[in-house]
Amino acid sequence: MKLLGNSKYFFVVLLLCISVFLNGQEILDEIKYSEEVCNEQIDLHILLDGSGSIGHSNWISHVIPMLTTLVDNLNISRDEINISMTLFSTYARELVRLKRYGSTSKASLRFIIAQLQNNYSPHGTTNLTSALLNVDNLIQKKMNRPNAIQLVIILTDGIPNNLKKSTTVVNQLKKKDVNVAIIGVGAGVNNMFNRILVGCGKLGPCPYYSYGSWDQAQTMIKPFLSKVCQEVEKVALCGKWEEWSECSTTCDNGTKIRKRKVLHPNCAGEMTAPCKVRDCPPKPVAPPVIPIKVPDVPVKPVEPIEPAEPAEPAEPAEPAEPAEPAEPAEPAEPAEPAEPAEPAEPAEPAEPAEPAEPAEPAEPAKPAEPAEPAEPAEPAEPVNPDNPILPIKPEEPSGGAEPLNPEVENPFIIPDEPIEPIIAPGAVPDKPIIPEESNELPNNLPESPSDSQVEYPRPNDNGDNSNNTINSNKNIPNKHVPPTDDNPYKGQEERIPKPHRSNDEYIYYNNANNNDKLEPEIPSKDYEENKSKKQSKSNNGYKIAGGIIGGLAIIGCIGVGYNFIAGSSAAAMAGEAAPFEDVMADDEKGIVENEQFKLPEDNDWN
């Protein structure tokens with residue numbers, strides 16, 4: 001109580017508080033955290049299950065990450081933890097050996113795990129015994145360090161192939177002071193066997209065995225790290241704070257911030273604190289506004305509005321006069337008939353196609369006789385275009401149509417008999433009139449042959465034409481030209497009429513004055529005889545060929561019969577054989593014996 005009453009004591013305490021506050025900016029923050037440190041000498045043997053029951057997806061998603069976590073949390077070095085790794089499936093494969101590449105380097109182990117992820121796919125069975133024997137051989141060869149702790153960690157998802165041999169090898173390793181731990185992952189793990197294998201009872205805790213699903217694979221590593229590592233508490237310095245920033249406001253309450261460089265993940269890099277610079281001055285209050293009173297202005301009385309006079313009713317409208325009916329329109333005059341179109345000139349008749357030669361018949365069928373060409377129909381004489389067709393008068397609108405008079409000629413009805421062409425008097429025809437079946441000269445020939453443009457025939461002198469001394473092949477109208485080959489129709493194209501059918505089924509010619517009828521020539525008898533000779537020659541050839549083929553068939557049948565008789569006689573001399581009924585097929589047993597050995601008759605050769 002005396003100290004509390006002494007003023008000097010309070011003064012000293014006040015000075016100490018002020019000094020601490022002023023020097024607080026220089027004090028560094030400290031954070032305490034725990035970390036596992038593995039400083040003991042341990043030879044760790046990792047046995048990795050690579051059987052096909054794991055599957056490629058679990059291998060990539062769970063096994064490789066679990067193995068990577070185990071390597072990253074160990075203090076791997078030459079003097080502390082050394083690693084050996086064995087992959088087992090159907091056979092054991094040593095990936096890392098003690099005192100070799102990857103045994104004391106964490107970076108080398110990461111490279112080996114990456115190669116295992118990219119180049120290996122789980123396959124085969126679970127041969128755990130071969131992997132345990134590999135560890136036993138290393139200890140027997142003294143590849144391990146004598147003062148280091150020997151620990152075997154097995155990563156598996158199933159039951160080993162041979163339970164008895166695996167248990168025997170594990171017991172041998174335990175006698176050599178080797179600790180065995182198992183991590184069982186997946187649904188196919190035999191928990192009872194794994195507990196016995198690591199030396200635990202059926203019930204109770206087992207620190208050297210852990211099992212779970214694939215998602216818990218990485219968390220199950222931590223209990224095994226405690227076997228080789230210990231947790232150490234450490235202190236981390238977070239660094240020096242920077243100066244506080246200015247207050248966010250110029251008056252009243254605000255905030256200030258200071259920052260620093262982060263040296264540890266658990267350290268904060270920014271801090272905020274409240275601040276107050278000064279009180280803000282009060283805002284001046286505006287004086288109240290006094291309203292000015294305005295004198296009231298008297299309101300004038302409003303005069304009442306007089307009612308409006310009622311509007312006079314409108315006069316009724318007069319009814320509209322009915323419209324006068326329109327006069328009937330005069331009937332329109334009938335349209336005048338159009339002038340008839342002039343008839344078009346008749347087209348030239350097309351030349352008839354040449355009759356095709358009969359094709360030679362193919363062997364062996366007999367050639368069919370070619371049909372005789374049909375005679376072309378005689379063309380009807382064209383209508384004289386000089387007589388125009390008269391148009392029919394239009395019907396009168398008032399009266400009905402009058403019946404046609406049968407005695408009056410209708411221009412639209414074509415007569416049955418052709419109309420004779422009209423020849424102007426005194427006109428010379430383009431071609432002379434040729435006599436049909438007489439040798440008499442026509443009466444309309446000119447007196448002198450030189451007055452005509454066409455050459456006329458003259459009587460022959462001893463079979464020679466006296467008018468054709470220069471050119472014996474001169475074209476004379478009445479001269480007969482014999483055909484040069486067997487075709488009787490060659491050269492007759494100009495002599496056969498060429499009809500051309502129009503839309504009204506009548507035939508027209510370019511020359512209206514040519515009334516001569518042309519008839520096609522009939523094939524000569526020589527042509528028919530030559531054709532029959534050719535047919536007889538072809539028929540004789542077929543008969544000869546048929547005879548030869550028939551003879552060859554007869555010779556072949558005789559040879560077959562001879563071979564059959566000779567074979568049957570040889571079989572009879574060879575001894576008793578199986579019954580003929582047993583040799584024959586079931587469908588051939590019903591045939592009569594006489595029909596089986598019947599020789600062809602005389603009529604069969606034909």
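Heads up, the Cβ atoms here are built off N, Cα and C, so glycines get one too.
Sequence annotations record features per position, and here Swiss-Prot assigns domain 'VWFA' to 43-228 based on sequence analysis.
Spatially close to D157 (mutagenesis position) yet at least six residues away along the chain are D49, S51, S53, I54, N58, G184, V185, G186, G188, V189, judged by Cβ distances under 8 angstroms. Mapped onto three states, the DSSP output places D157 (mutagenesis position) in coil. Here Swiss-Prot notes a mutagenesis experiment, D157 to A, with the remark: Decreases sporozoite capacity to invade mosquito salivary glands. Decreases sporozoite capacity to infect host liver. No significant effects on the numbers of midgut sporozoites. No significant effects on sporozoite gliding motility.
Feature annotation from Swiss-Prot assigns domain 'TSP type-1' to 235-281; the stated evidence is sequence analysis.
One mutagenesis experiment named in Swiss-Prot is W244 to A, and its note says Decreases sporozoite capacity to invade mosquito salivary glands. No significant effects on sporozoite capacity to infect host liver. No significant effects on the numbers of midgut sporozoites. No significant effects on sporozoite gliding motility. According to DSSP, W244 (mutagenesis position) is assigned to coil rather than to any helix or strand. Around the Cβ of W244 (mutagenesis position), a 10 Å sphere holds 15 further Cβ atoms from the protein chains shown.
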Response to the item:
Helix, strand and coil residue totals from DSSP for the domain 'TSP type-1' (235-281) stand at 0 helix, 17 strand, 30 coil
